[in-house]
Amino acid sequence: MASVNSRSGFCNSNSTFYSKRTPIPLPPNPSLDVTTFISSQAHRGRIAFIDASTGQNLTFTELWRAVESVADCLSEIGIRKGHVVLLLSPNSILFPVVCLSVMSLGAIITTTNPLNTSNEIAKQIKDSNPVLAFTTSQLLPKISAAAKKLPIVLMDEERVDSVGDVRRLVEMMKKEPSGNRVKERVDQDDTATLLYSSGTTGMSKGVISSHRNLIAMVQTIVNRFGSDDGEQRFICTVPMFHIYGLAAFATGLLAYGSTIIVLSKFEMHEMMSAIGKYQATSLPLVPPILVAMVNGADQIKAKYDLSSMHTVLCGGAPLSKEVTEGFAEKYPTVKILQGYGLTESTGIGASTDTVEESRRYGTAGKLSASMEGRIVDPVTGQILGPKQTGELWLKGPSIMKGYFSNEEATSSTLDSEGWLRTGDLCYIDEDGFIFVVDRLKELIKYKGYQVAPAELEALLLTHPEITDAAVIPFPDKEVGQFPMAYVVRKTGSSLSEKTIMEFVAKQVAPYKRIRKVAFVSSIPKNPSGKILRKDLIKIATSNSKL
């Protein structure tokens, strides 16, 4: 490949950008699951997880013993390779135990958001058909309402008035492995996780990731952080049910002995206190939290001990020059590293790995190790070169196998050569830095959560006084974007903004709520009936500046 440009990584002969990072080593053994791969990595780490609120911890020895015991119990109750197991839980030090145990058997883990309603959970259960669910006492009613007969394992020890098939995780963890379990052969190509992501068409779809995808992701994380000297302690506030949380905290960082300090949910005071209390070195977060840290820097530094912290890892959206410089000014000893990835790419895609790279303001970073990129004109399909804007396509060992039971969505997102259409409009500059210009996908990014406009539009149209509706992302400094609705009322209706917002709020998770409504006489559409969201976004943002 002599024609690859040494700066940009661009190859003229096939119009492909190649990563400038050291390629990741992938294990040659085809029969290997991600749990075995992680547990076999040599490191000097002692404590794997700490519960930030109680101080309870799991050492690496205890973690792997627990994983083995739980896997044994699951095997005894009939969980086999290819079975799907649902996990509905806030962050906890036991979340990774469940994931690693399930995957070690060749069974498939599917996670869901604790904020989801019973109806939303029921949809995922219907689609993924789990044979067992892990959850907490508090969240049990949601699963019971969604699937009455699903066997349950409770992850806490609270008493529940429950009929039916309920076990306790703590009892499973105490059990001595029998040694009689016949281990099924698990291949790298077998499915490990089924995480739900809103794709280009808007409705939530199950992303099939293989053990190889996860091993590639683990190796990318180890390559990126594993060479640092000294003990690394990561704060985990990002949700573990999400690819960012699952990739880094339930799997990736364990491979080289990091300690993970787990917060059950994000709360600024708890997070800042935990940094000092547990001497955390690294803080992964999403842009709105970083902005809050800049805005409240004086009070934060006066109140909390942040002396141990040396790195902030930011994902979800690129950071502006103002935010990056503002953070550097307020926290001069802390470096910011950024990352870009999708559920469909197992959270891997691009990153900035040094302070120098992070000074390329607005970038999503350089292509991750062993990743290839293309910029494709979304209209003509022509493959473009450096500094030309088009849809970013990615190819590499962490790209998903496809969408679960959805060939149409798979073929429109993955081409026959394994290229993933990201749905992001980007360009790659002469030094190989990726810049995200816009989202071809119409997803709304609220505080790092994905909200599909199509889902909210379908819900609005069930209201008897609404004849048409469109939902768009409305820009907001605090949360990134929030859902705004354009509504056409039935003739004679005096339906108010408040009533519409309450109507939706009752039926969706809090992050999906509509936070602004405008009434119009008609929704602009193209000849094929597709909503012209760009036109509505222009109207909304120009009106907000008046």
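One-based numbering along the chain as shown.
Cβ atoms here come from the backbone N, Cα and C positions, even for glycine.
Around Arg439 (ATP binding site), the same-chain residues six or more apart in sequence whose CB sits under 8 Å from its CB are Gly423, Asp424, Leu425, Lys445, listed in sequence order. What Swiss-Prot lists as ATP binding site is Ser197, Ser198, Gly199, Thr200, Thr201, Lys205, Gln338, Gly339, Thr343, Asp424, Arg439, Lys530.
Marked as CoA binding site by Swiss-Prot on the basis of similarity to another entry: Lys265, Lys447, Gly448. The Cβ of Gly448 (CoA binding site) lies under 8 Å from the Cβ of Val238, His242, Tyr244, Val286, Pro287, Pro288, Gly315, Gly316, Ala317, Gly480, each on the same chain and at least six residues away in sequence. According to DSSP, Gly448 (CoA binding site) sits in a coil region rather than a helix or strand.
Swiss-Prot documents Lys530 to Asn as a published mutagenesis change and attaches the note Lossed enzymatic activity.
A straight line from the CA of Ser197 (ATP binding site) to the CA of Lys447 (CoA binding site) spans 15 Å. The Cβ of Lys265 (CoA binding site) has 12 other Cβ atoms within 10 Å, all protein chains considered. The Cβ neighbour count for Thr343 (ATP binding site), using a 10 Å radius and every protein chain shown, is 23.
The Cβ of Ser197 has fewer other Cβ atoms within 10 Å than any other of the binding-site residues Ser197, Gln338. Taking the C-alpha positions, the distance from Thr343 (ATP binding site) to Lys265 (CoA binding site) comes to 21 Å.
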